[in-house]
Amino acid sequence: MAEQMQISRRTILAGAALAGALAPVLATTSAWGQGAVRKATAAEIAALPRQKVELVDPPFVHAHSQVAEGGPKVVEFTMVIEEKKIVIDDAGTEVHAMAFNGTVPGPLMVVHQDDYLELTLINPETNTLMHNIDFHAATGALGGGGLTEINPGEKTILRFKATKPGVFVYHCAPPGMVPWHVVSGMNGAIMVLPREGLHDGKGKALTYDKIYYVGEQDFYVPRDENGKYKKYEAPGDAYEDTVKVMRTLTPTHVVFNGAVGALTGDKAMTAAVGEKVLIVHSQANRDTRPHLIGGHGDYVWATGKFNTPPDVDQETWFIPGGAAGAAFYTFQQPGIYAYVNHNLIEAFELGAAAHFKVTGEWNDDLMTSVLAPSGT
């Protein structure tokens, strides 16, 4: 195990040197490409108001204003990286997760367009691997990955301007080991709201009563010669076997929020008839097809970009791997709604399913049982 970990460590650190060398090159190239775009000075950024936000565990999202109040500001977040064992199904299957803030997925961060997101990222000395973060919402230095490589016992602070409105993936991207870290749960999402809030593309404001974040995760768990899932003492011990499974491109589990059933039963998401709910859904690695059984997507940004007018009245929407999407729905009927990846094999056999538990009065005009199931 020690030798395996040393090999992994050397690979990571060798790649880190290359990525570190790339960062100033990328920064220089970015400066040439700015053209007439005005850059704020360090003094101007330092004078901006600051807001410190405490992140919450998914599927919940920290408190935020849907319409920006005042001008741009610096929004401060802190995330601590955890390497830990998690159980991903009822059979007790274990994975050595790599988790932003200890959750799979990592927390959803919300800012407004033209705000500055400032992240303090901490890699405790109790961890064994180098980590970093690549924000798909950011510009330059590999999404920040080239500036945030931290070994155990280190921290870094990254600030970037949120220039494009939408929902975006973030993930760990250590040189030479990006896929392994991503499929070990090290990904999450950020939402950059338009300063005026969401709109339907025709001038109508869209205001949600609740927001939930669903992070879809594919796991690749090795099996032993008897077909049983293997368990390992440390992340490095699992590396070679896990990569072999990864290369088949066939996940053993596809789950929402870290485990089979994580958002079902007494952990189901909740709403009431008439409530407007925004669902943010990310998949950092594979394509997915969200579908709300018994409902619809009234307004859907399938690729997650709010400058694009939303599609309306959708039954199923397609989110490409490495992206996040958003769907806005007003619940019309009470009961249990299943929210699934409509690759039904992945939903029913591998775990990509969640529930909404909705309260309120039934509307017979929308649906009624004319004849209950009975003998002919």
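Even glycines carry a Cβ here, placed using N, Cα and C.
Every position carries its original residue.
What Swiss-Prot says about this protein:
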- His131, Cys172, His181, Met186: Cu cation 1 binding site (BINDING)
- His136, His171, His342: Cu cation 2 binding site (BINDING)
- 34-211: domain 'Plastocyanin-like 1' (DOMAIN)
- 212-376: domain 'Plastocyanin-like 2' (DOMAIN)
- His171 to Lys: Loses nitrite-reducing activity (MUTAGEN)
- Met186 to Glu: Contains only a type II copper atom and fails to catalyze the reduction of nitrite (MUTAGEN)
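Sequence-distant neighbours of His342 (Cu cation 2 binding site) (same chain, 6+ apart, CB under 8 A from its CB) are Arg289, Pro290, His291, Thr316.
Averaged across the domain 'Plastocyanin-like 2' (212-376), pLDDT for the predicted model comes to 98. For Met186 (mutagenesis position), the same-chain residues 6+ apart in sequence whose C-beta sits under 8 angstroms from its C-beta are Ile81, Ala97, Met98, Ala99, Phe100, Gly106, His131, His171, Cys172.
Sequence-distant contacts of His181 (Cu cation 1 binding site), defined as residues of its own chain at least six apart whose C-beta falls under 8 angstroms from its C-beta, comprise Met98, Leu129, His131, His171, Cys172, Ala173, Pro174. When other Cβ atoms within 10 Å of the Cβ of His136 (Cu cation 2 binding site) are tallied across all protein chains shown, the result is 21. In three-state terms derived from DSSP, His171 (mutagenesis position) belongs to an extended strand segment.
Cβ neighbour count for His171 (mutagenesis position) (all protein chains, 10 Å cutoff from its Cβ): 27.
Taking the mean position of the Cβ atoms of His131, Cys172, His181, Met186 as the Cu cation 1 site, the remaining residues of that chain whose Cβ falls within 8 Å of it are Ile81, Met98, Phe100, Leu129, Asn132, Ile133, His171, Ala173, Pro174, Val182, Ser184, Asn187.
The Cβ neighbour count for Cys172 (Cu cation 1 binding site), using a 10 Å radius and every protein chain shown, is 29.
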